[in-house]
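Engineer: Features from Swiss-Prot:
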MUTAGEN   SER33 to Phe  In mukB106; no effect
BINDING   GLY34, GLY35, ASN36, GLY37, ALA38, GLY39, LYS40, SER41  ATP binding site
MUTAGEN   LYS40 to Leu  No effect
MUTAGEN   GLU688 to Ala  Does not rescue a ts-mutant of MukB
MUTAGEN   ASP692 to Ala  Does not rescue a ts-mutant of MukB; less binding of ParC
MUTAGEN   ASP1201 to Asn  In mukB33; no effect
MUTAGEN   VAL1381 to Leu  Abolishes DNA-binding, but remains associated with MukE and MukF
MUTAGEN   LEU1403 to Pro  Abolishes association with MukE and MukF, but still binds DNA
MUTAGEN   PHE1404 to Leu  No effect
MUTAGEN   ASP1406 to Asn  No effect
MUTAGEN   GLN1429 to Arg  Abolishes association with MukE and MukF, but still binds DNA
Amino acid sequence: MIERGKFRSLTLINWNGFFARTFDLDELVTTLSGGNGAGKSTTMAAFVTALIPDLTLLHFRNTTEAGATSGSRDKGLHGKLKAGVCYSMLDTINSRHQRVVVGVRLQQVAGRDRKVDIKPFAIQGLPMSVQPTQLVTETLNERQARVLPLNELKDKLEAMEGVQFKQFNSITDYHSLMFDLGIIARRLRSASDRSKFYRLIEASLYGGISSAITRSLRDYLLPENSGVRKAFQDMEAALRENRMTLEAIRVTQSDRDLFKHLISEATNYVAADYMRHANERRVHLDKALEFRRELHTSRQQLAAEQYKHVDMARELAEHNGAEGDLEADYQAASDHLNLVQTALRQQEKIERYEADLDELQIRLEEQNEVVAEAIERQQENEARAEAAELEVDELKSQLADYQQALDVQQTRAIQYNQAIAALNRAKELCHLPDLTADCAAEWLETFQAKELEATEKMLSLEQKMSMAQTAHSQFEQAYQLVVAINGPLARNEAWDVARELLREGVDQRHLAEQVQPLRMRLSELEQRLREQQEAERLLADFCKRQGKNFDIDELEALHQELEARIASLSDSVSNAREERMALRQEQEQLQSRIQSLMQRAPVWLAAQNSLNQLSEQCGEEFTSSQDVTEYLQQLLEREREAIVERDEVGARKNAVDEEIERLSQPGGSEDQRLNALAERFGGVLLSEIYDDVSLEDAPYFSALYGPSRHAIVVPDLSQVTEHLEGLTDCPEDLYLIEGDPQSFDDSVFSVDELEKAVVVKIADRQWRYSRFPEVPLFGRAARESRIESLHAEREVLSERFATLSFDVQKTQRLHQAFSRFIGSHLAVAFESDPEAEIRQLNSRRVELERALSNHENDNQQQRIQFEQAKEGVTALNRILPRLNLLADDSLADRVDEIRERLDEAQEAARFVQQFGNQLAKLEPIVSVLQSDPEQFEQLKEDYAYSQQMQRDARQQAFALTEVVQRRAHFSYSDSAEMLSGNSDLNEKLRERLEQAEAERTRAREALRGHAAQLSQYNQVLASLKSSYDTKKELLNDLQRELQDIGVRADSGAEERARIRRDELHAQLSNNRSRRNQLEKALTFCEAEMDNLTRKLRKLERDYFEMREQVVTAKAGWCAVMRMVKDNGVERRLHRRELAYLSADDLRSMSDKALGALRLAVADNEHLRDVLRMSEDPKRPERKIQFFVAVYQHLRERIRQDIIRTDDPVEAIEQMEIELSRLTEELTSREQKLAISSRSVANIIRKTIQREQNRIRMLNQGLQNVSFGQVNSVRLNVNVRETHAMLLDVLSEQHEQHQDLFNSNRLTFSEALAKLYQRLNPQIDMGQRTPQTIGEELLDYRNYLEMEVEVNRGSDGWLRAESGALSTGEAIGTGMSILVMVVQSWEDESRRLRGKDISPCRLLFLDEAARLDARSIATLFELCERLQMQLIIAAPENISPEKGTTYKLVRKVFQNTEHVHVVGLRGFAPQLPETLPGTDEAPSQAS
């Protein structure tokens, strides 16, 4: 027999009053005796804390707080602990003799909430010799010890060999270990289970009949029939899911057209926009590539134009430079012509002026002679006039003197003044400041002598002048001629220079005679030189255009080569034209073929899509129409085979369903009639009696009873006989066994057990041999096992049936799809791929375009080469006639030589022309230059000086004469002399004076006439001189100008200059013409460059805009593609046939679909908002989001248990296949799942009956319990009247309420609740829902009422209530009920725990003073009978005779409070024996 586990000891560490105390627990009763505050409740609290370490439940209160709803803030635990680490440990030994120490580490948490920290732990494998206090304390000295923290305790235990230490983070794990090791009776899986356990302990602790326990006895004693509840829940869940699925199918059927419409329009809306963007992206890419090609071509053209522009600009610059030179040359030639013409005119002027000068020279010489004669006559007239003047003056003086004498007094002063004036004038003229009237006579003689001397000298010089005049005139003429020819020179050098000039003149005349021949020769050579230079220019230009330098000898061969090249290029150009026409014709044919293929491509793509769908659906590849027709025949055969297999699987599934239904009957009856017969006979089915048989024992009992497994056990067979008469509604073989259903055993047979078989000796002459069945069905566990296997098989069959049904309908739809394909697309599906051909043709078209472009480039190059060759030939035609000139290298030297000789000759001609006349004049008179006559100029100066001296001497003598004459007047300073003489003298003087004045007048008249004539002569001479000088100066200027002109004004110079000018003009005109051509070409080139630049700019802008648009679109397109691929909708959106529609058609298609979608999603707010957002043309990804949202919406609407795909399109295709099949299957499944109301009533009744039997068995254990007036205690289990009525209606009158159970809107639980409300309208259901009420009605415990009854004295059986029992009786009754609860838990948990473990049993009782000695003895007896341990807290006057008693006394020693404990074992006549180790000295925690 298995020994029951026991609690060995309780250890308290650092509790209030207990520093390290171990209480050894008795195998039956341990009594804690002591006064108030001794520590009894603290000890029990430590035990309970170690047993249930849940702070949410622990609440230690005094018995006076038994009815209180709240105690102290710390619920009694914080105050029972001391500061620091505390422990409460239970030392146990289980049925396996394993020592297990479980406990908790407690520690106060600082704070006003007075919390406690609890850590549960367990120790296994601890040797028996080790005491718990030794584990958690460390002795410091004889009087002090230290409590080890939990981590040190762990380290200490890990150091011990074979000892296991476990620390738990959850109370559930802690209790799970305690349950597995047999410390507690029930597995506490949840807080609710812990609460029940705690309430049980609390009820036993405080004693009496706990109202909490009494009210919830059903929860404590009646196990939860989780299997039945789970079955009902599974059934309802399956029904609910089935109905939801059916409803979903109905909704799906109603929404199928909406789905199709929504998917179709959404696909059209998004796919059209998707393909439009794809087409636009392709178009944009093509445009970008085209722009890039055009940009590259334009750049090449611009570069070519720029090179051309540079060449033309360079040529234009050369022509501009040459034009400048030519203009300069032309202007120089024109200027030279003008200079020649000017020089000729100047030469004519010079000749004319020279003739005039010769004439003027003659006239000037003649006028000089006339002037000289006039001067002589003028001098004579001046002398006569002066003599006449002197005579007049003398006569006037005489007359004045005479008058003065006449009137001295009047004239004396005047005379005196005149004398003074004459004296002053004489002083001034004679330079004699000391001159006086007295010495005037002396000075007069002197000055008269000087006058005479000067006059003589002047006359002598005049004579000399007359003689040298003639010789001086010839010398001056010759000298002037030499000076005019040679320039200024000394007079003594004139002779040598004149001879040299004459000799040079002869040489110059000889050279001047060669000017005309040299000029003609030079003109001819210059013409040849110009032609040579033109040829060299043409050759240089030709070499530059050819890009190569050629020798003169190579030009003829080059000319022939260029002519041959021209002929060849001409043939190539004509052939290229034909080739270009052929290429263009092929290009047009390709374009036409591409257009026809693009028209055929959508039809072919639609056929290919249909073919691909067929290939995907059937997993085959079709290469021809024959393959399609052959596969269609195979499809028909496969359809027939699948239908046959489906029917077979369906039959097997129905058989399994029937077997499951049969095995699911309550009580294990395979025939419903047996249940009715058992109720009719008042018996019990044998299968119900053995319903709890284990799965291991099921084969044995099944073989033991054999065919009588389904027998009915009745108490008395004789009472059944009358019922057997006329019995027809029964199985063919009905077995009846007599026996007590409450104590039935298998002793009715004599059995011999064999290997996997039994031999049953039914009678002496009848044995039955039965083997153990492979699949036993005897007992609930066996049936459940079989049902589980059948359910698994049914699931497989159902899945296979569904798969086959789906395959059949899929095959049928595939057959329809093949038929549609054959009718619509078979004709074009297996034709060649037009898109592949289009790609090939496009590739060929690109090649043709590239060939055309290359051909155009080659043709252009050939044309350029042809033009270059023609230009080269033209240039060579101009160069070849001048090859001899190009070969003449000495021509320039000869021209320079002739030009030098011509310059010398022209210089000589100019010399002769300029100085020929002077040389001719000089030649006859050159000899006068050999000797120079007197210095004629000096002589002239001496003569003029003598004349001046003579005049000065004459004036001085006249002034002195006047002074001398007025010498007398100086004496008349005071008065005037008296007038002397007579009147006659006066008259004579007057007459003579008149004559003298007349003569003087005549002389003056003659002098004035001669002076005027001389003045005229002088004027004529001056005019002639001025004219001569002017003309001479003009002539000199003209000669200088002619020299400055620097040209030779001969007869042929003008003609040569004009020819040169005309040639340069022609060259300038040609140059200007070429320059104009180049300027026009350059302007055109610049315009072309500007156009190309603008085009290039526009192309660059368009290209970059397009590239940016492509890049931007690429980012958006990548997002779209990523979204499409992530959501797996590319196959739906990338409809290749739409690629051949225009953007307008696609936009129109998308807009039409958008209008339809707006109506379709008008009632769906989410899709409406997403659709509205998707209308943004700049955000194409939003259309994909809308499409995904539509798919997601459809996925949510389509149940995945109905349709096996995530694709709504495929779901719609599968939907039509699945809907009808699922509807039938689910309808039948609902009928099978829906358990009948009678079955529910039978299940609940059988469960109630079984539990009633179990309670009866528990009551048998309490029959012998008695204390006080209580003779016995029992539990009474009754069915509530309202629920009994419900069971009767469910089993007998359920047809009246089928409106509830057949309603698809109500679950079975709700229908059950509605029926309960219908039967009991007086009951208020409150706020509970019908589902909650129905679930409660499916729990059999709610059908039962349990109450405790006691057999007390003469009153018989009474309901146990606190008011009807004494305190001791109430405590005993409550303890009995608690023991029953523990027994019930053990029975319930036996199958969950190992069979070799019997759990510990321990209860508490605080304040046992309320019991008398007999009641306590009864408790001892109860504990002994039930192998239960009990801890009692009692006052000091209680001394049980049995068990272990601890005397607790609380003492204070040196301010330290501790509990003194003395333990006693038993209570006999002998002296009490002190238990070892119970004395504890006061200890102080270190």
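The backbone N, Cα and C atoms fix where each Cβ goes, and this holds for glycine too.
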Engineer: From the Cα of PHE1404 (mutagenesis position) across to the Cα of GLY37 (ATP binding site), what is the distance in angstrom?
Structural biologist: 18
Engineer: If one looks at the chain holding LYS40 (mutagenesis position), which residues at least 6 apart in sequence have a CB under 8 angstroms from its CB?
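Structural biologist: Within the chain, LYS40 (mutagenesis position) has Cβ neighbours under 8 Å at LEU32, SER33, GLY34, ASP1406, ALA1433, ALA1434, LEU1448.
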Engineer: Applying the rule Cβ within 8 Å of the centroid of the Cβ atoms of GLY34, GLY35, ASN36, GLY37, ALA38, GLY39, LYS40, SER41, what extra residues of the same chain belong around the ATP site?
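Structural biologist: Apart from GLY34, GLY35, ASN36, GLY37, ALA38, GLY39, LYS40, SER41, the close residues are THR42, ALA1433, LEU1448, ARG1450.
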Engineer: Write down the Cα-Cα distance for LEU1403 (mutagenesis position) and GLU688 (mutagenesis position), rounded and given in Å.
Structural biologist: 35
Engineer: What does the structure give for the C-alpha distance between GLY35 (ATP binding site) and VAL1381 (mutagenesis position)? Integer Å is fine.
Structural biologist: 32
Engineer: Please report the distance from the Cα of LEU1403 (mutagenesis position) to the Cα of SER41 (ATP binding site), rounded to the nearest angstrom.
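Structural biologist: Between the alpha carbons of LEU1403 (mutagenesis position) and SER41 (ATP binding site) there are 14 Å.
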Engineer: Measuring CA to CA, name the entry from the mutagenesis positions ASP692, VAL1381, PHE1404, GLN1429 that ends up nearest GLY39 (ATP binding site).
Structural biologist: PHE1404
Engineer: Tell me the coarse DSSP state (helix, strand, coil) of SER33 (mutagenesis position).
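Structural biologist: For SER33 (mutagenesis position) - judged by DSSP and reduced to three states - the answer is strand.
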Engineer: What is the total of other Cβ atoms whose distance to the Cβ of ASP692 (mutagenesis position) is within 10 Å?
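Structural biologist: Its Cβ shell of radius 10 Å holds 13 other Cβ atoms.
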Engineer: Closest to ASN36 (ATP binding site): which of the mutagenesis positions ASP692, VAL1381, PHE1404, GLN1429, going by Cα position?
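Structural biologist: Given the candidates ASP692, VAL1381, PHE1404, GLN1429, the nearest one is PHE1404.
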Engineer: Could you give the Cα-Cα distance between GLN1429 (mutagenesis position) and ALA38 (ATP binding site), in whole Å?
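Structural biologist: Approximately 22 Å lies between the Cα of GLN1429 (mutagenesis position) and that of ALA38 (ATP binding site).
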Engineer: If you measure from the Cα of ASP692 (mutagenesis position), which of the recorded positions ALA38, SER41, VAL1381, PHE1404 is the nearest?
Structural biologist: VAL1381
Engineer: Based on DSSP, name the secondary structure state of ALA38 (ATP binding site): helix, strand or coil.
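Structural biologist: Assignment for ALA38 (ATP binding site) reads coil.
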Engineer: Look up GLU688 (mutagenesis position) in the DSSP assignment and reduce it to helix, strand or coil.
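Structural biologist: Helix, per DSSP.
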